[in-house]
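Colleague: A mutagenesis experiment is reported in Swiss-Prot for this position, N12 to D, and the note states: Does not complement an E.coli temperature-sensitive (ts) mutation. If you look up Swiss-Prot, you'll see Y17, Y68, N70, N116 marked as tRNA binding site. Among the mutagenesis results in Swiss-Prot, H22 to N has the note: Does not complement an E.coli ts mutation. The residue drawn here is the original one. Summarising the annotation, Swiss-Prot assigns active site, proton acceptor to H22 and lists sequence analysis as the type of evidence. Here Swiss-Prot describes D95 to N as a published mutagenesis experiment; the accompanying note says: Does not complement an E.coli ts mutation. The annotation that Swiss-Prot gives for the mutagenesis experiment G102 to D reads: Complements an E.coli ts mutation. Among the sequence features in Swiss-Prot, the mutagenesis site C166 to A is noted as follows: Complements an E.coli ts mutation.
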Amino acid sequence: MAEPLLVVGLGNPGANYARTRHNLGFVVADLLAARLGAKFKAHKRSGAEVATGRSAGRSLVLAKPRCYMNESGRQIGPLAKFYSVAPANIIVIHDDLDLEFGRIRLKIGGGEGGHNGLRSVVAALGTKDFQRVRIGIGRPPGRKDPAAFVLENFTPAERAEVPTICEQAADATELLIEQGMEPAQNRVHAW
């Protein structure tokens, strides 16, 4: 029997952050849970919200940390331990400043690219070698501070595209679960 997968959507808790660029991981996690017919519930040992289900014959644990982005690892580390999930079987879904708005890319490992949520996950897991679903939000205009940019709401034009982008990111995550990294990359990177 295949090991379970831990699929984590990164974001910040609370209504103030719900529509910000930094919360795309939460939106995609919610879509995946809805597709599985699963509901998020508090996980007492980690503090995260967790939903469970099955996809492609594998047990899935969907998670949304309920701490701020830069502390995400504090809840992901204990979840991985509780469910006995190795880093290679963890998928982290997150926004990415280094990708053009709306572009979706899959990869294993690599740097954090200034993403404090990823930095926290790497510190908690002790490795960079976990799977990632990267959702492009683009660079801030002009000299705007990237830290402020990721916490802003989308522009009206971007907001109109966000539902489609998040559905595509959920599709990409499902392909990754069903087919593995290389076949999923070949398909997703052609979109």
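Using the three backbone atoms N, Cα and C, a Cβ is placed for every residue, glycine included.
Here the structure is a predicted model, which means the values were calculated and not measured.
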Colleague: Over all shown protein chains, what is the count of other CB atoms within 10 A of the CB belonging to G102 (mutagenesis position)?
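Modeller: Within a 10 Å radius of the Cβ of G102 (mutagenesis position) lie 17 other Cβ atoms.
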Colleague: Could you measure between N12 (mutagenesis position) and Y68 (tRNA binding site) for me? Cα positions, answer in whole angstrom.
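Modeller: One finds 5 Å between the Cα atoms of these residues.
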Colleague: According to DSSP, does C166 (mutagenesis position) fall in a helix, a strand, or coil?
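Modeller: For C166 (mutagenesis position) - judged by DSSP and reduced to three states - the answer is helix.
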Colleague: Long-range neighbours only, meaning 6 or more apart in sequence with Cβ under 8 Å: which ones does N116 (tRNA binding site) have?
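Modeller: Listed in sequence order, they are M69, N70.
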Colleague: To the nearest whole angstrom, what is the C-alpha distance linking Y68 (tRNA binding site) and H22 (mutagenesis position)?
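Modeller: The separation of the Cα atoms works out to 11 Å.
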Colleague: Please list residues from the chain of H22 (mutagenesis position) whose Cβ is under 8 angstroms from its Cβ, counting only those at least six apart in sequence.
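Modeller: In sequence order, L10, G11, N12, M69, D95, G117, V150, L151 meet the Cβ cut-off.
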Colleague: Report, as a single number, how many Cβ atoms besides its own are within 10 Å of the Cβ of C166 (mutagenesis position).
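Modeller: Other Cβ atoms found within 10 Å: 21.
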Colleague: Where does H22 (mutagenesis position) sit in the DSSP three-state scheme?
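Modeller: DSSP call for H22 (mutagenesis position): helix.
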